[in-house]
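Here's what Swiss-Prot has on this protein:
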- 23-93: domain 'PAS 1' (DOMAIN)
- 94-148: domain 'PAC' (DOMAIN)
- 151-174: domain 'PAS 2' (DOMAIN)
- Cys184 to Ala: Almost no change in activity (MUTAGEN)
- Cys187 to Ala: Almost no change in activity (MUTAGEN)
- Met250 to Val: In strain: NG13 (VARIANT)
- Leu425 to Phe: In strain: NG13 (VARIANT)
- Arg465 to Ser: In strain: NG13 (VARIANT)
Amino acid sequence: MTLNMMLDNAVPEAIAGALTQQHPGLFFTMVEQASVAISLTDARANIIYANPAFCRQTGYSLAQLLNQNPRLLASSQTPREIYQEMWQTLLQRQPWRGQLINQRRDGGLYLVDIDITPVLNPQGELEHYLAMQRDISVSYTLEQRLRNHMTLMEAVLNNIPAAVVVVDEQDRVVMDNLAYKTFCADCGGKELLVELQVSPRKMGPGAEQILPVVVRGAVRWLSVTCWALPGVSEEASRYFVDSAPARTLMVIADCTQQRQQQEQGRLDRLKQQMTAGKLLAAIRESLDAALIQLNCPINMLAAARRLNGEGSGNVALDAAWREGEEAMARLQRCRPSLELESNAVWPLQPFFDDLYALYRTRFDDRARLQVDMASPHLVGFGQRTQLLACLSLWLDRTLALAAELPSVPLEIELYAEEDEGWLSLYLNDNVPLLQVRYAHSPDALNSPGKGMELRLIQTLVAYHRGAIELASRPQGGTSLVLRFPLFNTLTGGEQ
């Protein structure tokens, strides 16, 4: 019989019979050389055959196995319920598959994945049990080791205070930890990476960004760091190609407290710089006032010398005049410079943000500060800290005067616009102008600039070649306008 005839009569029994006729020992040879452990028992479950793979697996020779019950291999590690389920299935003449912990001849235990099939004769009577089993101890050990590693890794990741997330090449989340899930829940169930508007593809390996995000109505600052992870394909079609698009590990840490501490430190340093600027301006203003007061008698002495003649020999008059001139020169040398920093161009929005941060705690339900700009792209020019000190002096003055009018809630409006090369700052409030001009502060001698805010503002504005205008508002209150030249105005358009 040819193979074509066998295929034409595609019946398993016919094919098996034909192969047996052509190759009488084929099936026996196949079973003998099979790498799978195969055993055959009679209907009473006594072993009547075992192939070499079975003997190698169990440690018993074929002679030792013949006429023995397979319970010879059983161990107490397999639960009794497993055997009961197995025999219940086999007695119903159904095949059974499961896992058993068997014992070798040397006492060693091993785990097998076993298939037992009842073999029936043509009359449907049970004649044999065919068992094929594979030792899966090594694969099970590796599987459990991997599971333990995954459990350990998940436990470690979930106990890390930072959020950890792995994304694929399309920025889809592949794995995340409990902290990341908590962040997403706090964001109203939205994906945290989407809220941060961050893409690892746009960040280089090891790159770090500090980004703000609104969590439960409050702004929090998160540090985002990325690392590339080598990928291994999970698709069966890429079994022989051990490569896959790289994934990205992202660690997201809450640095809000550190950010707040840094910001508070920066504001404290800014306060110190502003206080130093106010103090220098107060000293300069006081010395200028002293120079003006001293200049009058010195001019009178100079006039007297001219009337008497410079060579008249009036020693006392000449000595008084020289002492006065030297005193004037000493005072001039003592006048501090107001140049605490170099002139520069800076954006106005962060400037106003700093002003609001400095005075946020001083405004409550009875005091309101509103800041507006004609354009979000406005810039200022000059010494940023000194111009900030100008606004600070005015706010200090206004808040102090408003405290004397407890029945009137304070409202301050700050508006900025650019007007033909000048930056104009409009400060409007509801404090009467007369009180602003003539109010006296009892703390003028105890605090730098206290009680002389308007004069100090004039000094700082004049130093920046600016202009100041103080007027009463038609609807009541005071309007202070500060005008500062922009860079183009001072340089004739050259930058």
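Cβ atoms here come from the backbone N, Cα and C positions, even for glycine.
None of the listed substitutions appears in this model.
DSSP classifies Arg465 (variant position) as coil under the three-state reduction. For Leu425 (variant position), the Cβ neighbour count at a 10 Å cut-off comes to 21, with all displayed protein chains included. Across the range of the domain 'PAS 2' (151-174), the DSSP-based residue counts are 9 helix, 7 strand, 8 coil. Away from its own ends, the domain 'PAS 2' (151-174) comes close to residues 180, 182-183, 191-193, 199-201, 229, 245-254 of its chain (Cβ-Cβ under 8 Å, at least six residues beyond either end). Neighbour counts were taken as the number of other C-beta atoms within 10 angstroms of each residue's C-beta; across the recorded positions Cys184, Cys187, Met250, the minimum falls on Cys187. With respect to their backbone Cα atoms, Cys184 (mutagenesis position) and Met250 (variant position) stand 15 Å from each other. Taking only the Cα positions, the spacing between Cys187 (mutagenesis position) and Met250 (variant position) is 18 angstrom. Around Arg465 (variant position), a 10 Å sphere centred on its CB holds 12 further CB atoms from the protein chains shown. If you take the Cα of Met250 (variant position) and the Cα of Leu425 (variant position), they are about 45 angstrom apart, rounded to a whole number. Taking CA atoms as the reference points, Leu425 (variant position) and Arg465 (variant position) are 15 Å apart. For the domain 'PAS 1' (23-93), the predicted model reports an average pLDDT of 91.
For the domain 'PAC' (94-148), the DSSP-based tally of helix, strand and coil residues reads 12 helix, 30 strand, 13 coil.
Taken residue by residue with DSSP, Cys187 (mutagenesis position) is part of neither helix nor strand, so it is coil. Residue counts of the domain 'PAS 1' (23-93) by helix, strand and coil are 35 helix, 11 strand, 25 coil (DSSP-based).
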